[in-house]
Amino acid sequence: MADEGKSYSEHDDERVNFPQRKKKGRGPFRWKYGEGNRRSGRGGSGIRSSRLEEDDGDVAMSDAQDGPRVRYNPYTTRPNRRGDTWHDRDRIHVTVRRDRAPPERGGAGTSQDGTSKNWFKITIPYGRKYDKAWLLSMIQSKCSVPFTPIEFHYENTRAQFFVEDASTASALKAVNYKILDRENRRISIIINSSAPPHTILNELKPEQVEQLKLIMSKRYDGSQQALDLKGLRSDPDLVAQNIDVVLNRRSCMAATLRIIEENIPELLSLNLSNNRLYRLDDMSSIVQKAPNLKILNLSGNELKSERELDKIKGLKLEELWLDGNSLCDTFRDQSTYISAIRERFPKLLRLDGHELPPPIAFDVEAPTTLPPCKGSYFGTENLKSLVLHFLQQYYAIYDSGDRQGLLDAYHDGACCSLSIPFIPQNPARSSLAEYFKDSRNVKKLKDPTLRFRLLKHTRLNVVAFLNELPKTQHDVNSFVVDISAQTSTLLCFSVNGVFKEVDGKSRDSLRAFTRTFIAVPASNSGLCIVNDELFVRNASSEEIQRAFAMPAPTPSSSPVPTLSPEQQEMLQAFSTQSGMNLEWSQKCLQDNNWDYTRSAQAFTHLKAKGEIPEVAFMK
């Protein structure tokens with residue numbers, strides 16, 4: 001900070017960094033320098049200054065008294081800081097690497113029953129890019145023993161958590177490189193022995209949480225919906241009761257945010273100044289716990305990079321205070337500083353008390369209504385008749401329970417593929433699990449060998465693959481058909497609709513599908529499929545409500561077994577002349593008491609008005 005020379009002379013002559021080890025009968029500052037020196041592994045008094053990169057942070061004795069401080073102004077010229085060195089200020093620093101177990105204790109902690117526990121830190125390099133739920137479920141699915149991750153968090157690009165026994169750590173070690181991510185890269189898992197995690201050592205007791213809640217209530221202004229937690233650790237009531245609340249500790253920040261969520265989720269303003277915060281990882285959940293927050297004061301802390309703000313950029317802040325953090329020194333001028341902060345908080349109106357120009361908003365707040373989906377598109381009546389006839393035959397066989405009859409529908413060199421949406425959670429627990437192993441979602445699948453293997457070649461392999469898929473019943477009334485390309489030797493069309501599974505674990509589950517066929521003319525004046533792409537997803541609530549509103553008839557090789565020979569002959573003739581299938585032709589004849597002339601007149605009248613559904617022509 002620009003004013004660092006002054007703050008050093010006023011406060012830092014008493015500064016001491018120390019690990020937060022709780023001992024009975026000792027206050028938080030009664031710690032032996034010699035003991036810490038041995039544990040740090042660096043003898044002598046000339047110990048190198050270093051940030052304690054742990055949850056309890058770099059804690060100064062001066063925190064107990066809120067002395068004067070020169071306010072940092074990012075809009076003025078910054079003096080050179082290089083003249084201020086640690087040895088000029090008579091400060092004593094101790095570095096403790098807590099994830100390295102001290103020789104005399106190993107990675108052991110002590111359980112409540114007095115037995116010894118070995119703790120291990122699990123590190124996943126580049127784990128920050130993975131969703132927590134997906135990552136843990138994938139590790140659990142490959143791990144031979146169940147485990148409970150303690151203190152899962154992200155540290156820079158890494159994901160980390162702790163486990164409390166050697167057998168679990170050994171099982172997790174065996175998972176190393178066994179998991180493929182969505183880009184088909186193997187995930188590394190590193191195991192190190194460790195001291196007990198801070199949430200175990202520094203967990204606030206229930207009675208301490210209640211006291212913290214009481215103190216926060218005293219600091220809350222209901223009329224402004226504002227909570228002032230400035231210099232919380234040095235609060236006189238907390239100090240008097242020997243409750244050490246350090247917001248750099250994950251457990252303390254979690255307890256604070258939980259109190260906010262449970263008691264004042266409508267919070268508009270939060271002051272966290274002068275709490276020596278050097279990272280905001282543990283604050284990320286504030287986006288959900290206080291979604292209405294508009295004003296946030298982080299001044300007088302120790303944030304080094306504006307990237308820390310990425311962890312809370314989901315907040316719709318209008319006012320932010322950052323002065324007094326070293327991150328302000330990293331910008332060459334005022335406009336760069338404002339741009340970097342506004343990139344995270346585009347609705348920001350005030351920064352460090354300065355009014356900002358109104359934000360340029362490109363987002364449209366007003367709700368937009370999507371145009372309604374149109375019906376099928378066939379181009380010509382001849383193509384319509386050809387495609388609907390093909391689909392009627394195809395899905396009658398597909399839903400029959402034996403799909404071997406589809407062999408005649410495919411070309412000898414046909415190919416087929418299936419894809420489903422990417423499943424971030426454990427695929428084995430997804431309702432689409434039966435489709436997952438065959439999914440060729442090229443947006444996520446990068447391995448060319450696997451891409452090729454999941455593409456089914458030749459009609460025998462295609463039909464064998466289709467036979468392995470769950471048995472289905474399609475709602476033909478839901479079909480929307482679009483012809484997208486047509487030449488004299490090729491036809492490309494897609495079908496959208498819904499179906500339900502009729503057996504297995506997902507019986508009666510409703511799915512939506514899109515299927516794209518590329519076909520060539522067949523010898524029987526029909527179509528022969530050369531390419532078949534099937535996309536399956538879970539049906540939406542609207543699709544579920546509309547599905548099977550008119551029950552589709554069960555496919556049968558003899559659709560009119562109860563008719564007399566004369567009626568069957570009339571039915572065949574009417575179906576041929578009208579172009580309708582047997583089911584709808586029979587309905588038309590029955591509605592007109594099997595009077596052929598009246599039925600023909602009714603058909604002509606209804607067709608002219610466009611009141612006959614397309615499904616009536618699917619044969």
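Residue numbering: from 1, along the chain as shown.
Note: Cβ is positioned from N, Cα and C throughout, glycine not excepted.
Every residue here is the original one, so none of the noted swaps is modelled.
Small disclaimer: the values here were computed from a predicted structure and weren't measured.
Among the mutagenesis experiments that Swiss-Prot reports, R78 to A is described with the note: Greatly reduces RNA binding and no effect on interaction with ALYREF/THOC4; when associated with A-71, A-81, A-82, A-89, A-91, A-97, A-98, A-100 and A-105.
Here the residue is the original one, but Swiss-Prot notes a mutagenesis experiment at this spot, R82 to A: Greatly reduces RNA binding and no effect on interaction with ALYREF/THOC4; when associated with A-71, A-78, A-81, A-89, A-91, A-97, A-98, A-100 and A-105.
Annotation of the published mutagenesis R89 to A in Swiss-Prot: Greatly reduces RNA binding and no effect on interaction with ALYREF/THOC4; when associated with A-71, A-78, A-81, A-82, A-91, A-97, A-98, A-100 and A-105; the original residue is retained in the structure shown.
Here the residue is the original one, while Swiss-Prot reports the published mutagenesis R91 to A with the comment Greatly reduces RNA binding and no effect on interaction with ALYREF/THOC4; when associated with A-71, A-78, A-81, A-82, A-89, A-97, A-98, A-100 and A-105.
According to Swiss-Prot, the mutagenesis experiment R97 to A carries this note: Greatly reduces RNA binding and no effect on interaction with ALYREF/THOC4; when associated with A-71, A-78, A-81, A-82, A-89, A-91, A-98, A-100 and A-105.
Looking at Swiss-Prot, you'll find the mutagenesis R98 to A noted as follows: Greatly reduces RNA binding and no effect on interaction with ALYREF/THOC4; when associated with A-71, A-78, A-81, A-82, A-89, A-91, A-97, A-100 and A-105.
According to Swiss-Prot, the mutagenesis experiment R100 to A carries the following note: Greatly reduces RNA binding and no effect on interaction with ALYREF/THOC4; when associated with A-71, A-78, A-81, A-82, A-89, A-91, A-97, A-98 and A-105.
The domain 'RRM' annotation in Swiss-Prot covers 119-198.
One mutagenesis experiment catalogued in Swiss-Prot, L383 to R, is accompanied by this note: Diminishes nuclear rim staining and 80% reduction in mRNA export activity; when associated with R-386. Complete loss of nuclear rim staining and mRNA export activity; when associated with R-386 and A-594. Sequence-distant contacts (6 or more apart, same chain, Cβ under 8 Å) of L383 (mutagenesis position) comprise I483, Q486, L491. The secondary structure of L383 (mutagenesis position), as reduced to three states from DSSP, is helical.
The Cβ of L386 (mutagenesis position) lies under 8 Å from the Cβ of L491, G526, L527, each on the same chain and at least six residues away in sequence. Swiss-Prot gives this note for the published mutagenesis L386 to R: Diminishes nuclear rim staining and 80% reduction in mRNA export activity; when associated with R-383. Complete loss of nuclear rim staining and mRNA export activity; when associated with R-383 and A-594.
The feature domain 'NTF2' is assigned by Swiss-Prot to 386-536, with sequence analysis given as support.
In Swiss-Prot, a published mutagenesis experiment is listed as R453 to A, annotated Impairs intramolecular interaction between RBD and NTF2. Sequence-distant neighbours of R453 (mutagenesis position) (same chain, 6+ residues apart, CB-CB distance under 8 A): none. Secondary structure from DSSP puts R453 (mutagenesis position) in a helix.
The Cβ neighbour count for K456 (mutagenesis position), using a 10 Å radius over every protein chain in view, is 21. Annotation of the published mutagenesis K456 to D in Swiss-Prot: Impairs intramolecular interaction between RBD and NTF2; when associated with D-459; the original residue is retained in the structure shown.
A mutagenesis experiment is reported in Swiss-Prot for this position, R459 to D, and the note states: Impairs intramolecular interaction between RBD and NTF2; when associated with D-456. All protein chains considered, the CB of R459 (mutagenesis position) has 22 other CB atoms within 10 Å.
Recorded in Swiss-Prot as a mutagenesis result, I518 to R carries the remark: 98% reduction in mRNA export activity. Using a 10 Å Cβ-Cβ cutoff, I518 (mutagenesis position) registers 19 neighbours.
The annotation domain 'TAP-C' is assigned in Swiss-Prot to 565-619.
Taken residue by residue, the domain 'RRM' (119-198) breaks down under DSSP into 23 helix, 25 strand, 32 coil. Geometry remark: K456 (mutagenesis position) versus I518 (mutagenesis position), CA distance 15 Å. Spacing of I518 (mutagenesis position) relative to R459 (mutagenesis position) is 14 Å (Cα to Cα, whole number).
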